Amino acid sequence: MDSKIDSKTFRVVMLPWLAYSHISRFLVFAKRLTNHNFHIYICSSQTNMQYLKNNLTSQYSKSIQLIELNLPSSSELPLQYHTTHGLPPHLTKTLSDDYQKSGPDFETILIKLNPHLVIYDFNQLWAPEVASTLHIPSIQLLSGCVALYALDAHLYTKPLDENLAKFPFPEIYPKNRDIPKGGSKYIERFVDCMRRSCEIILVRSTMELEGKYIDYLSKTLGKKVLPVGPLVQEASLLQDDHIWIMKWLDKKEESSVVFVCFGSEYILSDNEIEDIAYGLELSQVSFVWAIRAKTSALNGFIDRVGDKGLVIDKWVPQANILSHSSTGGFISHCGWSSTMESIRYGVPIIAMPMQFDQPYNARLMETVGAGIEVGRDGEGRLKREEIAAVVRKVVVEDSGESIREKAKELGEIMKKNMEAEVDGIVIENLVKLCEMNN
């Protein structure tokens, strides 16, 4: 334990998954907790340390400390791949498997730091197990769509004959995709992680957006489920090499541009790139497209659209683009972080979910009336003409006015959640758990 920390301060160890998006939301929550007499330790791999340092200002140098977590060494997974950022897709399972073996090093960290509380992520069954052996309370911070967590908990806790037929919110079932069945080992492990959470579960959402799903998850698991808000990074001071993007947007009319981005981890296929490019060109709507790498699939497209669009093959300041007055729509894979940012800035979503929880996030956005999912053909390929039609409806046409208004309404609610302090009930429950181990 650091002797410089005030004895009246509660020490909390946070353990996010090894993805930048997960680390980012834990870091936002950590910063908010430091205003309430909590000292935070954030554990991650050595490879992620520089990202964390880049996102920590001197303001938090005394209240948030970074702790390296050592993953087992492996010739198949060298040190530079101890992160999902830039991880080749075929190594995703290897990283997850190696991460599950980090328990012994995590135990050493906990013994040294002697925290009052551990806050862990979605896939770390070993973390609450290690904390329990040391008599340290641990809770889970779930950073995705609560509607999906409610479905998972339902599938695992109800008898098989009561599974989907009795789930009260069928509106979140994804389009043209298989629904998970009860008995899935992945769901079982995931729900076990939730059940290990001591008394409460924190969720990255709001009652206004997912109140009925939050209540159902709480009832199903028999635990308090407490929303902590969107936990998104605010638009930041721009670097010189990004100012030109804002100047380009400044020349466009209000709410006339669609932003296109599929996150830092999903790699679009050439077919997907061609379909999206065709749809954008057909829509005749201005766009900013952040793509991981330009390919031959874009040959001719960039010249044809001219000043109508930007195609950028490097990192872009997503929050700044979404918050710009010219941005009127967001073509997104519907990762939860991107979904939260879109809602935060009142921008309606043109949803193109690709994997994982994204189809459920897309359905939620349709259900609340702040987005439309683009349809696919019988082989799962995006419909080019429908891309154009949905973009025009969401950004331009009168028929999309209700969607635009709903997105703005949710944006105002999220803004208030961002500006407010952490909910008093959340702090009260965290203090109670810390005092159990004081």
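Each residue, glycine too, has its Cβ placed from N, Cα and C.
Model, not experiment: these values are computed from the prediction.
Listed features, source Swiss-Prot:
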type: BINDING; residues: Ser264, 315-316, 333-341, 355-358; note: UDP-alpha-D-glucuronate binding site
type: MUTAGEN; residues: Arg25 to Ser; note: Decreased activity with UDP-GlcUA as donor but no changes of the affinity. Increased activity with UDP-Glc as donor
type: MUTAGEN; residues: Arg25 to Lys; note: Decreased activity with UDP-GlcUA as donor and decreased affinity. Increased activity with UDP-Glc as donor
type: MUTAGEN; residues: Arg25 to Gly; note: Decreased activity with UDP-GlcUA as donor. Increased activity with UDP-Glc as donor
type: MUTAGEN; residues: Arg25 to Pro; note: Decreased activity with UDP-GlcUA as donor
type: MUTAGEN; residues: Asn123 to Ala; note: Strongly decreased activity
type: MUTAGEN; residues: Leu148 to Ala; note: Strongly decreased activity
type: MUTAGEN; residues: Asp152 to Ala; note: Loss of activity
type: MUTAGEN; residues: Pro174 to Gly; note: Strongly decreased activity
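Swiss-Prot feature annotations superimposed on the structure.
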residue : record                               : DSSP (3 states)
Arg25   : mutagenesis position                 : helix
Asn123  : mutagenesis position                 : coil
Asp152  : mutagenesis position                 : helix
Ser264  : UDP-alpha-D-glucuronate binding site : coil
Val316  : UDP-alpha-D-glucuronate binding site : coil
Cys334  : UDP-alpha-D-glucuronate binding site : coil
Met340  : UDP-alpha-D-glucuronate binding site : helix
Asp357  : UDP-alpha-D-glucuronate binding site : coil
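If you take the C-beta of Pro174 (mutagenesis position) and look for same-chain residues 6 or more apart in sequence within under 8 angstroms, you find Pro353, Pro359, Tyr360, Ala362, Arg363. With respect to their backbone Cα atoms, Trp336 (UDP-alpha-D-glucuronate binding site) and Asn123 (mutagenesis position) stand 16 Å from each other. When the C-alpha distances from Ser264 (UDP-alpha-D-glucuronate binding site) to the mutagenesis positions Arg25, Asn123, Leu148, Asp152 are tabulated, the minimum falls on Arg25. Cα distances from Asp357 (UDP-alpha-D-glucuronate binding site) to the mutagenesis positions Arg25, Asn123, Leu148, Asp152 are smallest for Leu148. You'll find the Cα of Ser338 (UDP-alpha-D-glucuronate binding site) roughly 12 Å from the Cα of Arg25 (mutagenesis position). A Cα-Cα distance of 29 Å separates Leu148 (mutagenesis position) from Val316 (UDP-alpha-D-glucuronate binding site). With all protein chains in the displayed structure included, the most crowded Cβ environment within 10 Å among the recorded positions Asn123, Ser264, Ser338, Gln355 is that of Ser338.
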